[in-house]
Amino acid sequence: MALVVKGKVNINEFIDLSKSEKLLPSMFTPVKSVMVSKVDKIMVHENESLSEVNLLKGVKLIEGGYVCLVGLVVSGEWNLPDNCRGGVSVCMVDKRMERADEATLGSYYTAAAKKRFQFKVVPNYGITTKDAEKNIWQVLVNIKNVKMSAGYCPLSLEFVSVCIVYKNNIKLGLREKVTSVNDGGPMELSEEVVDEFMENVPMSVRLAKFRTKSSKRGPKNNNNLGKGRSGGRPKPKSFDEVEKEFDNLIEDEAETSVADSDSY
């Protein structure tokens, strides 16, 4: 089943632009060029994986300039029969940051019975064009108690971002223009019933463990790193209790709209 595309990404959900900023030429406003990326897709085949994701796909960057990742929409669909047990945690990562708690931009937990889900993250920070060309963002996926044979794809994810491209540092800051910004740190969103069992294992802890485990194995391709679905490596004790509880989760199926892939 492919994700169903419905409508466009609403820029106003991320940036509160005034009427003058919408009408005036860019030279007269602090906001220069607001763009929506094309869709980037990841097919998840592993129980645990850290994969690169292109959040600026189709975005025209300015040489020697900057790009501000204002917000992104992540849509997912389980490729499973109805009412399957288990679930997933999804975390957006900035791979430049060495401290795991600073590298996590936002995370989301949901059960497999949900079938389709969507969440938004508001990173709201700028990077140089040179850094952006190195594809610095990743997604950490941790699937629990989904019993599927190795070699198949239980979950599909799609990513669309809203960003601002500019040549020089904007004199008037953008933070006051961005809606729903959480200044307390990385956002962790969840379905309530999943959060009951998962909140004691923050995604920053999972990221730190994954990075340590990967470094011991030696350098590998960053795309789809992680343990295979048939791997038998024992879990850390702190995860065992979560696994037992998580196995009994069943949530009502809910529909959600999916971000459009157009860029402009």
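Glycine is treated like the rest: Cβ placed from N, Cα and C.
Don't look for the substitutions in this one, it keeps the originals.
From a predicted model like this one, the values you see are computed outputs, not experimental measurements.
DSSP assigns Cys68 (variant position) to a strand in the three-state reduction. One natural variant catalogued in Swiss-Prot, Cys68 to Phe, is accompanied by this note: In strain: Ltbl; ability to grow in tomato plants harboring the ToMV resistance protein Tm-2.
Non-local contacts of Lys130 (variant position) by the CB criterion (under 8 A, 6+ apart in sequence, same chain) are absent. Here the residue is the original one, but Swiss-Prot notes a natural variant at this spot, Lys130 to Glu: In strain: ToMV2(2); ability to grow in tomato plants harboring the ToMV resistance protein Tm-2(2).
One natural variant catalogued in Swiss-Prot, Glu133 to Lys, is accompanied by this note: In strain: Ltbl; ability to grow in tomato plants harboring the ToMV resistance protein Tm-2. The 10 Å shell around the Cβ of Glu133 (variant position) contains 13 further Cβ atoms across the protein chains shown. Look at Glu133 (variant position): DSSP puts it in coil.
What Swiss-Prot notes for the natural variant Gly184 to Glu is this: In strain: ToMV2(2); ability to grow in tomato plants harboring the ToMV resistance protein Tm-2(2).
Listed in Swiss-Prot is the natural variant Ser238 to Arg, annotated as follows: In strain: ToMV2(2); ability to grow in tomato plants harboring the ToMV resistance protein Tm-2(2).
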Determine, to the nearest whole angstrom, how far the Cα atom of Glu133 (variant position) is from the Cα atom of Cys68 (variant position).
13
CB neighbours within 10 A of Cys68 (variant position), counting all protein chains shown, number 22
